[in-house]
Amino acid sequence: MSDPEMGWVPEPPAMTLGASRVELRVSCHGLLDRDTLTKPHPCVLLKLYSDEQWVEVERTEVLRSCSSPVFSRVLAIEYFFEEKQPLQFHVFDAEDGATSPSSDTFLGSTECTLGQIVSQTKVTKPLLLKNGKTAGKSTITIVAEEVSGTNDYVQLTFRAHKLDNKDLFSKSDPFMEIYKTNGDQSDQLVWRTEVVKNNLNPSWEPFRLSLHSLCSCDIHRPLKFLVYDYDSSGKHDFIGEFTSTFQEMQEGTANPGQEMQWDCINPKYRDKKKNYKSSGTVVLAQCTVEKVHTFLDYIMGGCQISFTVAIDFTASNGDPRSSQSLHCLSPRQPNHYLQALRTVGGICQDYDSDKRFPAFGFGARIPPNFEVSHDFAINFDPENPECEEISGVIASYRRCLPQIQLYGPTNVAPIINRVAEPAQREQSTGQATKYSVLLVLTDGVVSDMAETRTAIVRASRLPMSIIIVGVGNADFSDMRLLDGDDGPLRCPKGVPAARDIVQFVPFRDFKDAAPSALAKCVLAEVPRQVVEYYASQGISPGAPRPSTPAMTPSPSP
């Protein structure tokens with residue numbers, strides 16, 4: 001029985017699913033010698049492109065006289081799926097006390113995105129000189145690993161036995177508080193149990209909290225347990241205390257049915273009473289860790305993001321030959337369709353190993369019979385609608401425009417259902433190998449709203465997300481209904497979506513913003529949607545692929 005005045009300590013806000021901390025381990029092979037007598041003293045400097053400039057993030061240690069170094073110092077960086085995060089790795093010779101690359105110390109560099117590294121787990125690239133030529137046979141290998149444990153939860157169940165009685169006319173009303181010791185040796189309250197009334201042998205309710213909250217993900221961090229007799233005046237009577245660590249708690253309950261117990265000690269009684277043993281015992285009956293998988297767990301476990309594009313070719317876009325058309329192909333300024341394709345697709349392509357993307361159009365009359373189609377391949381190859389990289393999608397879009405007649409209506413359900421078919425097949429495998437993301441670029445209100453709602457509700461049960469970017473100045477109020485932010489979307493028959501899989505964004509909100517802002521907004525929800533889907537299906541990530549460089553360890557610096 002719990003007392004309403006004894007509230008549980010609230011959990012701190014959960015870490016944003018889109019953000020994870022990644023450690024990069026770096027090694028090089030075959031670095032150039034700057035002179036014939038000595039080998040280089042290499043160091044790797046990591047830079048991140050942020051706010052239109054390259055900024056140093058981390059650097060490795062310096063290794064002496066080594067042309068194939070394996071650095072021990074990891075390069076840590078925050079990872080965001082929705083951002084491009086371009087990286088540069090500069091290798092330089094620090095033999096003469098150099099602290100940065102120069103024309104005399106530069107050994108080579110390479111550039112890639114953080115998304116490319118985490119999606120492949122291990123990347124090996126040639127080092128390039130400042131003139132763009134390869135630095136001999138020099139290579140750099142980068143291995144990514146997510147900082148683990150930050151999302152895990154632990155479930156604990158405690159009871160006590162023969163606690164001291166602190167009440168004159170009844171039994172104690174015990175509750176327990178758990179504290180973790182901070183780096184400055186101060187104690188921080190992390191949990192308070194409910195009060196069990198009039199009971200010297202209380203069994204407290206099981207509770208669940210994050211490993212980060214309990215011990216800051218440090219299993220050796222000291223934990224302090226204090227047991228009190230509740231008093232409505234707020235002056236609770238101290239019964240006793242004990243200390244432990246999460247490691248000790250795990251080891252003490254490792255086997256089925258195994259429990260761990262501690263004497264509950266009141267230091268004042270211990271120091272004053274010769275025959276004092278304890279003020280009761282506290283028993284840990286259950287200690288289980290619940291692994292909460294992250295987006296990076298799935299990506300590093302081999303899950304590919306399958307990206308599909310659908311482009312609105314209805315007449316409301318305007319004649320492409322007119323400068324006022326939303327499909328105008330001006331040599332001076334890319335139209336909004338092209339801008340959205342480049343920014344959103346440019347990020348998604350880093351997570352697809354073959355870099356081939358199906359691209360469809362809807363709402364146009366297409367050759368040879370010029371009948372209206374709502375899911376035609378923009379490369380006009382219905383057997384193989386895939387384009388090579390996002391640049392191939394853009395090239396197909398440019399070639400497609402002069403060959404079709406913009407028409408209507410704006411029917412979106414057919415393309416959603418088309419992408420749902422392979423997602424349905426993927427679901428049947430029961431594995432986390434491919435998650436589909438459909439990008440719909442449209443200029444107006446959906447004509448087949450009822451069918452679209454039905455298609456989205458069906459897709460919400462599949463490994464699939466839908467991003468809708470509204471292009472132009474139309475009234476998109478109906479489109480926001482699909483987003484599900486104001487409550488679960490329902491199909492016309494009243495069946496609710498299993499989860500929120502649609503993100504709608506009007507392009508005009510980002511017209512004057514940096515190109516990356518649009519991608520940041522529309523892709524921010526994808527990591528959460530991926531994790532939610534696989535968690536709802538009870539599907540764990542695949543085993544991380546082997547990532548340790550098979551290289552001889554470098555000599556100590």
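Yeah, the Cβs are placed from backbone N, Cα and C, and that goes for glycine too.
Quantities reported herein were computed from a predicted structural model and do not represent experimental measurements.
Within the model, the domain 'C2 1' (1-127) shows a mean pLDDT value of 82, rounded to a whole number. Per Swiss-Prot, domain 'C2 1' is recorded for 1-127.
DSSP assigns Asp35 (mutagenesis position) to coil, not to a helix or a strand. What Swiss-Prot notes for the published mutagenesis of Asp35 to Asn is this: Does not inhibit calcium-dependent translocation to the cell membrane; when associated with N-33; N-93 and N-96.
Around the Cβ of Asp93 (mutagenesis position), 24 further Cβ atoms fall within 10 Å across all displayed protein chains. Looking at Swiss-Prot, the entry for mutagenesis of Asp93 to Asn says: Does not inhibit calcium-dependent translocation to the cell membrane; when associated with N-33; N-35 and N-96.
Quoted from Swiss-Prot, the note on the mutagenesis of Asp96 to Asn is: Does not inhibit calcium-dependent translocation to the cell membrane; when associated with N-33; N-35 and N-93. In the three-state DSSP scheme, Asp96 (mutagenesis position) falls into the coil class.
For 134-263, the entry in Swiss-Prot reads domain 'C2 2'.
Listed in Swiss-Prot is the mutagenesis experiment Asp167 to Asn, annotated as follows: Inhibits strongly calcium-dependent translocation to the cell membrane. Inhibits strongly calcium-dependent translocation to the cell membrane; when associated with N-173. Leads to the constitutive (calcium-independent) attachment to the cell membrane; when associated with N-173; N-229 and N-231. Neighbours of Asp167 (mutagenesis position), defined as other CB atoms within 10 A of its CB across all chains, total 13. In the three-state DSSP assignment, the secondary structure recorded for Asp167 (mutagenesis position) is coil.
Reduced to three states, the DSSP call for Asp173 (mutagenesis position) is coil. Per Swiss-Prot, the feature Ca(2+) 1 binding site maps to Asp167, Asp173, Asp229, Asp231; the stated evidence is sequence analysis.
For Asp173 (mutagenesis position), the number of other Cβ atoms no farther than 10 Å from its own Cβ, over all displayed protein chains, is 23. Recorded in Swiss-Prot as a mutagenesis result, Asp173 to Asn carries the remark: Inhibits strongly calcium-dependent translocation to the cell membrane. Inhibits strongly calcium-dependent translocation to the cell membrane; when associated with N-167. Leads to the constitutive (calcium-independent) attachment to the cell membrane; when associated with N-167; N-229 and N-231.
For Asp229 (mutagenesis position), the number of other Cβ atoms no farther than 10 Å from its own Cβ, over all displayed protein chains, is 20. Among the sequence features in Swiss-Prot, the mutagenesis site Asp229 to Asn is noted as follows: Inhibits strongly calcium-dependent translocation to the cell membrane; when associated with N-231. Leads to the constitutive (calcium-independent) attachment to the cell membrane; when associated with N-167; N-173 and N-231.
Lys273 (mutagenesis position) falls outside any helix or strand according to DSSP and counts as coil. If you take the C-beta of Lys273 (mutagenesis position) and look for same-chain residues 6 or more apart in sequence within under 8 angstroms, you find none. Looking at Swiss-Prot, the entry for mutagenesis of Lys273 to Ala says: Does not inhibit calcium-dependent translocation to the cell membrane; when associated with A-272 and A-274.
Other C-beta atoms found within 10 angstroms of the C-beta of Val283 (mutagenesis position) number 14, with every protein chain shown included. For Val283 to Gly, Swiss-Prot lists a mutagenesis experiment annotated as follows: Does not inhibit calcium-dependent translocation to the cell membrane. Inhibits calcium-dependent translocation to the cell membrane; when associated with G-282 and G-284.
According to Swiss-Prot, the experimentally introduced change Leu284 to Gly is described as follows: Inhibits partially calcium-dependent translocation to the cell membrane. Inhibits calcium-dependent translocation to the cell membrane; when associated with G-282 and G-283. In the shown protein chains, 21 other C-beta atoms lie within 10 A of the C-beta of Leu284 (mutagenesis position).
Take the CB of Cys287 (mutagenesis position) and look out to 10 A: across all protein chains shown you find 21 other CB atoms. For the mutagenesis result Cys287 to Ala, the note given in Swiss-Prot is Does not inhibit calcium-dependent translocation to the cell membrane; when associated with G-286 and G-288.
Here the Cβ of Thr288 (mutagenesis position) has 13 other Cβ atoms within 10 Å, regardless of which shown protein chain they belong to. Among the sequence features in Swiss-Prot, the mutagenesis site Thr288 to Ala is noted as follows: Does not inhibit calcium-dependent translocation to the cell membrane; when associated with G-286 and G-287.
Summarising the annotation, Swiss-Prot assigns domain 'VWFA' to 306-526 and lists sequence analysis as the type of evidence.
Nearest neighbour of Asp229 (mutagenesis position) by Cα distance, taken over the mutagenesis positions Asp93, Asp167, Val283, Thr288: Asp167. The Cβ of Asp96 (mutagenesis position) lies under 8 Å from the Cβ of Thr105, each of these being in the same chain and 6 or more residues away along the sequence. Among the recorded positions Asp35, Asp93, Asp173, Asp231, the residue whose Cα lies closest in space to that of Leu284 (mutagenesis position) is Asp173. Other residues of the same chain near the Ca(2+) 1 site, with their Cβ within 8 Å of the Cβ centroid of Asp167, Asp173, Asp229, Asp231, are Lys166, Ser172, Pro174, Tyr228, Tyr230, His236, Asp237. Nearest to Asp173 (mutagenesis position) in space, judged by Cα atoms and limited to the mutagenesis positions Asp35, Asp93, Val283, Thr288, is Val283. The recorded positions in question are Asp35, Asp231, and the one with the fewest Cβ neighbours inside 10 Å is Asp35. Asp167 (mutagenesis position) sits 10 Å from Asp231 (Ca(2+) 1 binding site), taking the Cα positions as reference. With respect to their backbone Cα atoms, Asp231 (Ca(2+) 1 binding site) and Asp93 (mutagenesis position) stand 68 Å from each other.
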